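Engineer: I am attaching a structure below and will ask some questions about it afterwards.
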Amino acid sequence: MSHEGEEDLLEYSDNEQEIQIDASKAAEAGETGAATSATEGDNNNNTAAGDKKGSYVGIHSTGFKDFLLKPELSRAIIDCGFEHPSEVQQHTIPQSIHGTDVLCQAKSGLGKTAVFVLSTLQQLDPVPGEVAVVVICNARELAYQIRNEYLRFSKYMPDVKTAVFYGGTPISKDAELLKNKDTAPHIVVATPGRLKALVREKYIDLSHVKNFVIDECDKVLEELDMRRDVQEIFRATPRDKQVMMFSATLSQEIRPICRRFLQNPLEIFVDDEAKLTLHGLQQYYIKLEEREKNRKLAQLLDDLEFNQVIIFVKSTTRANELTKLLNASNFPAITVHGHMKQEERIARYKAFKDFEKRICVSTDVFGRGIDIERINLAINYDLTNEADQYLHRVGRAGRFGTKGLAISFVSSKEDEEVLAKIQERFDVKIAEFPEEGIDPSTYLNN
């Protein structure tokens, strides 16, 4: 249970239970489980963490039924066709459902979202007009997606209300929803800026919060302004509550900052940061001149087999221009970036998720946490500047342990340096894309 989120808080690094999960086992789990955010993976009772400090887990589960969840949750899980928890879920849920603080770092696609969704719903005893669960994330689309996960798993819990709040929309609408006891949510998913504004204006009462979750916590807490927003929100909640933090990447520098919000946390890390690359994802690069990118992209879209593709560029201007070019070249595409109006962003995100378009051009607004199951091709039209961001980008393809393909354009000396850093950081060999192409069976699921 956690207390304050102040800068000068003690770090509880001497007390946490730390579980190091073998990355290869986690990947195998992801491959054998159902293709969804709640169920990657088969169980492995012989955890690699057995000899590590505080690595005991009270319950070893072979299926979701062994978590002894509420019947309503179990029904929803069965409806989704889920049977076996992923390695991360297996090690985390038995303690998180009992209120243990959690700091979890595991690669994209291993079902971290389901950990806090199921854990908080399991503990929730809804009281009309009282917010019991707060989930904070850095992106509006991610907030929308998390809200949908709550709706999916609470389908047999009709008394549970969930709402999502983010900037770019009239705060008066949020205030109206919160004021009415018939519509006031028990679960709030929000971006930090909007939730801070609701707290400051006293539109929302967080004095009954029992669970406080930060998704993509490294991104939320590494930016000072966002961290201050989170601290202000944190101080508006009770001292006695559960705090859970999740991310695909957690640097050594950000972990002490996370721990300031936690007390006696269970810590879940993959055993080796170098193994964070995605199992089942084929990764290649293509060396070319900047002026050759458009022609090569068109060739790839013609030659490759894919369900949906996401193309990453470095600016909103380039996103708009490339989308125009693709549409003019008979490649129906949609673009999503941070400079468009919020309603438009959400509408386009939904359109892409609903398979109305197969091609999406985006900036890094789609680079973290967004789960669209049909994406099996990611193209870095402009290579990112950071190795960790590369992981988040290409993680949009090959989600949940399924196969996928990632191709990066390398057009400058800077790109070559970044590519070298990526390979060193993740201990992976990214090969040059063969001139003759590749066998679709290597990146397409049966």
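Cβ coordinates come from backbone N, Cα and C, glycine included.
The ATP binding site annotation in Swiss-Prot covers Ala106, Lys107, Ser108, Gly109, Leu110, Gly111, Lys112, Thr113. Annotation comment: Swiss-Prot describes 93-268 as domain 'Helicase ATP-binding'. Residues annotated as domain 'Helicase C-terminal' in Swiss-Prot: 280-441. Here Swiss-Prot describes Asp8 to Gly as a published mutagenesis experiment; the accompanying note says: No growth at 37 degrees Celsius; when associated with DEL-135. Here Swiss-Prot notes a mutagenesis experiment, Asp22 to Gly, with the remark: In SUB2-1; no growth at 16 and 37 degrees Celsius; when associated with G-83; M-142 and T-146. According to Swiss-Prot, the mutagenesis experiment Glu83 to Gly carries the following note: In SUB2-1; no growth at 16 and 37 degrees Celsius; when associated with G-22; M-142 and T-146. Quoting Swiss-Prot on the mutagenesis of Gln122 to Arg: In SUB2-201; no growth at 37 degrees Celsius; when associated with G-173 and F-403. Here the residue is the original one, while Swiss-Prot reports the published mutagenesis Leu142 to Met with the comment In SUB2-1; no growth at 16 and 37 degrees Celsius; when associated with G-22; G-83 and T-146. In Swiss-Prot, a published mutagenesis experiment is listed as Ile146 to Thr, annotated In SUB2-1; no growth at 16 and 37 degrees Celsius; when associated with G-22; G-83 and M-142. What Swiss-Prot says about the mutagenesis result for Lys173 to Gly is this: In SUB2-201; no growth at 37 degrees Celsius; when associated with R-122 and F-403. Annotation of the published mutagenesis Asp174 to Gly in Swiss-Prot: In SUB2-100; no growth at 37 degrees Celsius; the original residue is retained in the structure shown. One entry in Swiss-Prot concerns the mutagenesis experiment Gln308 to Arg. Its note says: In SUB2-5; no growth at 16 degrees Celsius.
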Engineer: Work out how many Å separate Glu83 (mutagenesis position) and Lys107 (ATP binding site) at their Cα atoms, rounded off.
Structural biologist: 21
Engineer: Across all protein chains in the structure, which of the mutagenesis positions Glu83, Asp174 has the highest Cβ count within 10 Å?
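Structural biologist: Selected residue: Asp174.
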Engineer: Here's one to test understanding: among the recorded positions Lys107, Leu110, Lys112, Asp174, Gln308, whose C-alpha is closest in space to the C-alpha of Ile146 (mutagenesis position)?
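Structural biologist: Closest by Cα: Lys112.
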Engineer: Between Leu110 (ATP binding site) and Asp174 (mutagenesis position), find the distance joining the two CA atoms and give it rounded to the nearest Å.
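Structural biologist: Asp174 (mutagenesis position) has its Cα 32 Å from the Cα of Leu110 (ATP binding site).
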Engineer: Per DSSP, to which secondary structure element type does Ala106 (ATP binding site) belong, with helix, strand and coil as the options?
Structural biologist: coil
Engineer: Across the domain 'Helicase ATP-binding' (93-268), what is the average pLDDT of the model, as a whole number?
Structural biologist: 93
Engineer: If we check Cα distances from Ala106 (ATP binding site), which of the mutagenesis positions Gln122, Leu142, Lys173, Asp174 wins as closest?
Structural biologist: Leu142
Engineer: If you skip the near sequence neighbours and keep only those at least six away, which residues in the chain come within under 8 angstroms of Lys173 (mutagenesis position), Cβ to Cβ?
Structural biologist: none
Engineer: Take the Cβ of Leu142 (mutagenesis position) and count every other Cβ within 10 Å, whichever protein chain it belongs to.
Structural biologist: 24
Engineer: Same-chain residues six or more away whose CB lies under 8 A from the CB of Lys112 (ATP binding site)?
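Structural biologist: Listed in sequence order, they are Val88, Cys104, Ala106, Asp215, Phe246, Ala248.
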Engineer: When the Cα of Thr113 (ATP binding site) is compared with the Cα of each of the mutagenesis positions Gln122, Leu142, Asp174, Gln308, which one is closest?
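Structural biologist: Spatially nearest to Thr113 (ATP binding site) by Cα position is Leu142.
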Engineer: With Gly111 (ATP binding site) as the reference Cα, tell me which of the mutagenesis positions Gln122, Leu142, Asp174, Gln308 is the closest one.
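Structural biologist: The answer is Leu142.
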Engineer: Given a separation of at least six residues and a C-beta threshold under 8 Å, show me what packs close to Gln122 (mutagenesis position) in the same chain.
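Structural biologist: Once residues fewer than 6 apart are set aside, Gln122 (mutagenesis position) is near Phe67, Leu69, Lys70, Leu73, Ile97.
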Engineer: Indicate the candidate from Thr113, Gln308 with the smallest number of other Cβ atoms within 10 Å of its Cβ, considering only these recorded positions.
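Structural biologist: Among the recorded positions Thr113, Gln308, the lowest count of other Cβ atoms within 10 Å belongs to Gln308.
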Engineer: Report, as a single number, how many Cβ atoms besides its own are within 10 Å of the Cβ of Lys107 (ATP binding site).
Structural biologist: 24
